[in-house]
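**Student:** Dumping what Swiss-Prot says about this protein:
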type	residues	note
ACT_SITE	Glu807	active site, proton donor
BINDING	156-158, Trp168, Asp214, 263-265, Trp276, Lys318, Asn323, 667-668, Phe743, Trp809, Asp839, Arg842, Tyr849, Asn896, Lys969, 989-991	substrate binding site
BINDING	Ser661, Tyr663, Asp992	Ca(2+) 1 binding site
BINDING	Met828, Thr831, Asp832, Asp882, Asp886	Ca(2+) 2 binding site
MUTAGEN	Asp778 to Ala	Loss of catalytic activity. Does not degrade glycogen
MUTAGEN	Glu807 to Ala	Loss of catalytic activity. Does not degrade glycogen
Amino acid sequence: MRKTPSHTEKKMVYSIRSLKNGTGSVLIGASLVLLAMATPTISSDESTPTTNEPNNRNTTTLAQPLTDTAAGSGKNESDISSPGNANASLEKTEEKPAASPADPAPQTGQDRSSEPTTSTSPVTTETKAEEPIEDNYFRIHVKKLPEENKDAQGLWTWDDVEKPSENWPNGALSFKDAKKDDYGYYLDVKLKGEQAKKISFLINNTAGKNLTGDKSVEKLVPKMNEAWLDQDYKVFSYEPQPAGTVRVNYYRTDGNYDKKSLWYWGDVKNPSSAQWPDGTDFTATGKYGRYIDIPLNEAAREFGFLLLDESKQGDDVKIRKENYKFTDLKNHSQIFLKDDDESIYTNPYYVHDIRMTGAQHVGTSSIESSFSTLVGAKKEDILKHSNITNHLGNKVTITDVAIDEAGKKVTYSGDFSDTKHPYTVSYNSDQFTTKTSWRLKDETYSYDGKLGADLKEEGKQVDLTLWSPSADKVSVVVYDKNDPDKVVGTVALEKGERGTWKQTLDSTNKLGITDFTGYYYQYQIERQGKTVLALDPYAKSLAAWNSDDSKIDDAHKVAKAAFVDPAKLGPQDLTYGKIHNFKTREDAVIYEAHVRDFTSDPAIAKDLTKPFGTFEAFIEKLDYLKDLGVTHIQLLPVLSYYFVNELKNHERLSDYASSNSNYNWGYDPQNYFSLTGMYSSDPKNPEKRIAEFKNLINEIHKRGMGAILDVVYNHTAKVDLFEDLEPNYYHFMDADGTPRTSFGGGRLGTTHHMTKRLLIDSIKYLVDTYKVDGFRFDMMGDHDAASIEEAYKAARALNPNLIMLGEGWRTYAGDENMPTKAADQDWMKHTDTVAVFSDDIRNNLKSGYPNEGQPAFITGGKRDVNTIFKNLIAQPTNFEADSPGDVIQYIAAHDNLTLFDIIAQSIKKDPSKAENYAEIHRRLRLGNLMVLTAQGTPFIHSGQEYGRTKQFRDPAYKTPVAEDKVPNKSHLLRDKDGNPFDYPYFIHDSYDSSDAVNKFDWTKATDGKAYPENVKSRDYMKGLIALRQSTDAFRLKSLQDIKDRVHLITVPGQNGVEKEDVVIGYQITAPNGDIYAVFVNADEKAREFNLGTAFAHLRNAEVLADENQAGPVGIANPKGLEWTEKGLKLNALTATVLRVSQNGTSHESTAEEKPDSTPSKPEHQNEASHPAHQDPAPEARPDSTKPDAKVADAENKPSQATADSQAEQPAQEAQASSVKEAVRNESVENSSKENIPATPDKQAELPNTGIKNENKLLFAGISLLALLGLGFLLKNKKEN
């Protein structure tokens, strides 16, 4: 059945409609069309219609990364430039619009539109009526809401508000109730009282998206009661001005503005140029006195000015003799001047710049105070206006001060040896009581002895050590092994050296316990009259944890630790792994998997002998990963995490849900030594999880693979987890000594000695106890580089084959005003130990934060060819990598949409349609090929190999639903016509979703009859991994080696390759002399690659990858490519890998093209079953001596095996030169998960890409039609 007109048909219709002159015109038009058909194309098949026109319509809202980033990744923390708003002791004058300026005769060529706002008489600006702000309320103005439907958006508030928002996301203050003025919407928030200083907020929607990132505003003065968000959601204490304008406000206490003016210069459109001193008058009246609006140049940064009183003469005309200079036009659109004050203020409250903002006791001879700014500060002035007293009120002599202008801090020197009591520091009117800094505790209490609970003597004795230097008393509360809620007894610990507390539990403690194994405990800490129950940070196992009980009482707020001896549990033959095909980090192929996801598919329930979702069940499916060929399995966090009920881990989550699920990725850590009970067959048994995890690692090692643990040291689930142990120490700190937070937990301060020690001790324990083979650091850029490097060295001392990688986003916050080198992407040029993920290759190949879902290289978006090439050779453009092993090459991970889903979103094609489903898989295979043939270390997300999706296939969500019903963390996907997909919701961050969303779909991964495309993609990746491991060509070990051995073929500007394009080709010479070439055509039409003379030797190559399969052996009848006179032509959405062996012959046997419908049956294979050792098959290679020799014949006759398979699956392997032709004959999954029969088009009906020789008849026909048409026209003319 015909669906769309062909290119030829379109031309005929155009001819008919254009000529409109009777039958003769029609005939002439037809002859023109036939003439066009006879004209050959040159470098690409232009006659093939493009099926996916560019469409820039954005139909989705991107989630905030947790990366981004992030991205990556986490929430944005935005610092206010000038918090708050206007309401000082100034007269409250309603703003009215300035009167039109009296226009003098314009000067020739002068742009009057860029003149400052002024007038000849005082006027007021006018705004739409705005309700007065009630006492104890704070008004937040929003220029523009992030989304159109204001009723589905709200203001989520916390900190010094009367009632912090609860019940995410619906507990926010709804914009449904917002008022509107000339600026935009506004909401009033009630504060918790006069002491309120900080208001924090964000705008979210009912789907649970944080649309703006976290924002906060500090009240500069008590009467400050409003703030504004601009269009980018930056917070200001004044109403932001339109872009390209700065408003200069001038307030005079005497109210006399007569002849007061401004003379200005710098980055302004029209600097003052009249006769001196005729400046621009202050005539417009606003909230803060008089003002002048000055148009700015593009990208303006600074401008200078003078305040003038034109009633005076000579130099006295200057109100201040010195020039004013403002250098922050990038961040401020209003400035505030007062009388003859020398300061330029960026807030309407005239708060002096140099203000103390906090004080910390940092050492026995030093106190450090933070300041709003120290620009221009003089040592003698700081000394003169500073004062320090001890807790008795006695003045302490300041012997010296050191000013750190960049860090905005002053260090006072003196005798501050009293470490038990705070000091009071004042500067002018600002006064702060010191907080004990972590630096003072490091100097006084840092400890390197043993910590935690050591079970000894067959369980008869426990040695306890806790570090808590500020505690007044510490006891251990022991709970019954069979009932963790039952207290057996309490034993006091004794104060030890350097802030430690110690005790030995045995038969003398009168607890009545002869064997402490399996009993539980918590620490009870008393400090300054307050008592807390805390979890031992060095606990080796825990009681079954249920976060739902955390609000019952303090005993349930954190988990209870267990007394265990891990050395005696699990397989005693566990040792470090001997990983196949792995010597250096460039050899690794990392596969990321979630323990529960991997076996939660009900389809394999009957095959499992162990409970699904557990370490034990994971073992039963390990052979799949061995068969795939990966070297390392990276497990999402397996250490104890907070928000989960482990007691219900056995319950299946079969219904579709993306919130309120008993499921977690594990990025909310509770402990860094104990495993979670979620993946244990018995969470109530604290020993079993240890034994079972050891067994999993052992089985991974037996199969020649390694295990990498995903660890989350950058933040905790709750700040109190460590603040209760020792306040103001374990976390990075603000300048005033309060802990910094992230995602609701604390940012662990790894520059602090005991925190760094916790991280390194944890890493060493996990390596030594579980024999793991690597670590992936979540948000590694949050850490200092020194700590990560030290952890790496400690781990490698135990396991020399261990590898480390992490998210190197530039997110380091650290301690305020204490910068240090971060463990981020910028660190890569200084280290060859730890690798980072490359967001550059991810974003360029398939899109990512902040433009996820936009077309990229494999989804139809042209990209800079040189940028793509640099990424493929492990030289990303956004950071410097001095070694290929520094770079983790990836296009999918657990965050955001899966690769399959992001492709569907980007190309706007509904996968429920067979041809779309096939096209998505073709693009997916392109991406996988590019990652697995790239230099560096490839990384695969579980299911990426078969096209995993997280589509929300609940029948109630088959079509779009009301906004308040939209699934949490979902994108609604539409096609390019704006029509929603069938089941249009796709979950992008599924950390709170059910098994129905998250499961690894084993049927898709392995059943080739039911899901031929999925299994083809899976087998394609398996072949790519085998190909990668068969040669050093894709695993070069140095940057110099890459420069010498890898060369770009598709040079932009040559042979039809554009600067930005969707094709790439390059050559690699392996260390053994073999030559490999990779060509990728991500275009929607066939493309030809000109080899020229420099790469003519590639005509002798064997094909290792085509559009259907890949591997280390040559393909007998490769599909999707053909040799041409100029070089190589690839079909649309096709890639290939070629090899020219050193001796000019094939390495191994040539593989026959196999039918797509052959089901994949992964088995536990030994080396003998590796494809490289298959029996030789007849080699069929193109004759490269003939210019028109084809690798894939244009007629594309199927092999016998293919022909045999077409009884079940018609029209297999049709060669295509356009996207539609490439995918029209595939069998794919429809919305009911049933197999859709292939489109019954015959291969013979596909258009020919070559030029036939029957053109003589065609030209004869053209001539006849033209003569007939001319006859009709002459007859018509004669009749008229």
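Just so you know, glycine gets a Cβ as well, placed from its N, Cα and C.
Burial and contacts for the listed features, if you can.
**Tutor:** DSSP assigns Glu807 (mutagenesis position) to coil in the three-state reduction, placing it in neither a helix nor a strand.
Around Ser990 (substrate binding site), the same-chain residues at least 6 positions away in sequence with a Cβ under 8 Å from its Cβ are Ser658, Lys950, Lys969, Val997, Asn998.
According to DSSP, Ser661 (Ca(2+) 1 binding site) is assigned to coil rather than to any helix or strand. Long-range Cβ proximity for Ser661 (Ca(2+) 1 binding site), meaning a same-chain Cβ under 8 A and a gap of 6 or more residues, is found for Leu653, Asp992, Ser993, Ser994.
In the three-state DSSP reading, Thr831 (Ca(2+) 2 binding site) counts as coil. Neighbour list (Thr831 (Ca(2+) 2 binding site), Cβ cut-off 8 Å, at least 6 residues apart, same chain): Ala785, Glu789, Asp886.
Asp778 (mutagenesis position): 24 other CB atoms within 10 A of its CB, across all protein chains.
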**Student:** Out of the binding-site residues Met828, Asp832, Asp882, give me the one sitting nearest to Asn896 (substrate binding site) by CA distance.
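**Tutor:** For Asn896 (substrate binding site), the closest Cα among Met828, Asp832, Asp882 is found at Met828.
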**Student:** Where does Trp168 (substrate binding site) sit by DSSP, helix, strand or coil?
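**Tutor:** Assignment for Trp168 (substrate binding site) reads coil.
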**Student:** Expressed to the nearest Å, what is the distance separating Asp668 (substrate binding site) and Asp778 (mutagenesis position) at their Cα atoms?
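**Tutor:** Asp778 (mutagenesis position) has its Cα 11 Å from the Cα of Asp668 (substrate binding site).
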**Student:** Residues near the Ca(2+) 2 site, Met828, Thr831, Asp832, Asp882, Asp886 excluded, by Cβ within 8 Å of the Cβ center?
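**Tutor:** Result: Trp827, Lys829, His830, Thr833, Ala835, Ala881, Ser883, Gly885.
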**Student:** Around the Cβ of Lys318 (substrate binding site), how many other Cβ atoms lie within 10 Å? Please give the count over every shown protein chain.
**Tutor:** 17
**Student:** Which three-state DSSP class does Asp839 (substrate binding site) fall into?
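**Tutor:** Reduced to three states, the DSSP call for Asp839 (substrate binding site) is helix.
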**Student:** Give me the sequence-ordered set of same-chain residues, not including Ser661, Tyr663, Asp992, with a C-beta within 8 angstroms of the centroid of the Ca(2+) 1 site's C-beta atoms.
**Tutor:** Leu653, Ala657, Ser658, Ser659, Asn660, Asn662, Asn664, Ser990, Tyr991, Ser993, Ser994, Asn998
**Student:** Give me the long-range Cβ neighbours of Tyr264 (substrate binding site): same chain, 6+ apart, Cβ under 8 Å, in sequence order.
**Tutor:** Val248, Pro271, Ser272, Gly279, Thr280, Ile294, Phe303, Gly304, Phe305, Leu306
**Student:** In whole Å, how far is Met828 (Ca(2+) 2 binding site) from Trp156 (substrate binding site) when you measure between their Cα atoms?
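**Tutor:** Checking the Cα atoms of Trp156 (substrate binding site) and Met828 (Ca(2+) 2 binding site) gives a distance of 38 Å.
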**Student:** DSSP on Asp882 (Ca(2+) 2 binding site), three-state: which is it?
**Tutor:** coil
**Student:** Given the binding-site residues Trp156, Trp168, Tyr663, which one's Cβ is surrounded by the fewest other Cβ atoms within 10 Å?
**Tutor:** Trp168
**Student:** May I ask which of the recorded positions Tyr663, Glu807, Met828, Asp832, Asp882 is closest to Trp168 (substrate binding site) if we compare their C-alpha atoms?
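**Tutor:** Closest by Cα: Tyr663.
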